[in-house]
Amino acid sequence: MEARDKQVLRSLRLELGAEVLVEGLVLQYLYQEGILTENHIQEINAQTTGLRKTMLLLDILPSRGPKAFDTFLDSLQEFPWVREKLKKAREEAMTDLPAGDRLTGIPSHILNSSPSDRQINQLAQRLGPEWEPMVLSLGLSQTDIYRCKANHPHNVQSQVVEAFIRWRQRFGKQATFQSLHNGLRAVEVDPSLLLHMLE
């Protein structure tokens, strides 16, 4: 589950608990869709009050994969007002910076802008061999990587710079710091690396 969605569940925790969501078909639907296991259902049903059952469900959901939040929304057929509240909170969270971006401390207007040649150069200096899977995650191909290597056979940094410039040319306005941030996370590199590009 995305950090933003976890935050939404956390912020509405008490309100959701008061609705006692576990009394209807919610658990069965989540089980049917593979979000909850049989053990989870037993554990939740073993709780003595509806509030505790709902709280335990809210504790379990964040660790149940990327589809957990959307499937939870789908499960709330009997609670349309709760579903609307969650959707609204999620939309508001989307207009704020997602939690993962707050960590980097980068304002949203910069996250939505494209890096300059100088900034790409700074990123290239700091990236190791993970630059290849990163540019693949950004949408370049193995052929692009091969060409960058062929054009600069003896200079890895120049290969990296050319790869990111190709990415920026190809994706235009979509080639943003936000995309770089997501790319760094995809290859498990600390996204705070972007802060050095902005110094």
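Heads up, the Cβ atoms here are built off N, Cα and C, so glycines get one too.
Here is what Swiss-Prot says about this protein:
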- 1-91: domain 'CARD' (DOMAIN)
- 116-188: domain 'Death' (DOMAIN)
- LEU27 to Phe: Loss of interaction with CASP2 (MUTAGEN)
- GLY65 to Ala: Loss of interaction with CASP2 (MUTAGEN)
- ASN121 to Asp: Loss of interaction with PIDD1 (MUTAGEN)
- GLN142 to Glu: Partial loss of interaction with PIDD1 (MUTAGEN)
- TYR146 to Ala: Loss of interaction with PIDD1. Decreased PIDDosome assembly. Decreased CASP2 activation (MUTAGEN)
- ARG147 to Ala: Loss of interaction with PIDD1. Decreased PIDDosome assembly. Decreased CASP2 activation (MUTAGEN)
- LYS149 to Glu: Loss of interaction with PIDD1 (MUTAGEN)
- GLU188 to Lys: No effect on interaction with PIDD1 (MUTAGEN)
- VAL189 to Trp or Asp: No effect on interaction with PIDD1 (MUTAGEN)
List nothing but the one residue from ASN121, GLN142 whose Cβ has the fewest other Cβ atoms within 10 Å; the candidates are the mutagenesis positions.
GLN142
Between TYR146 (mutagenesis position) and LEU27 (mutagenesis position), how many Å separate their Cα atoms?
50
For LYS149 (mutagenesis position), what residues in its own chain, 6 or more apart in sequence, show a Cβ-Cβ distance under 8 Å?
GLN159
Find the one among the mutagenesis positions GLY65, GLN142, VAL189 whose C-alpha lies closest to that of LEU27 (mutagenesis position).
GLY65
Structural state census, the domain 'Death' (116-188) (DSSP three-state):
56 helix, 0 strand, 17 coil
Per DSSP, what is the residue tally for the domain 'CARD' (1-91) in helix, strand and coil?
70 helix, 0 strand, 21 coil
I'm trying to understand the geometry here, so how far is the Cα atom of GLN142 (mutagenesis position) from the Cα atom of GLU188 (mutagenesis position), in Å to the nearest whole number?
20
Whole-number answer please: how many Å between the C-alpha atoms of ARG147 (mutagenesis position) and GLY65 (mutagenesis position)?
37
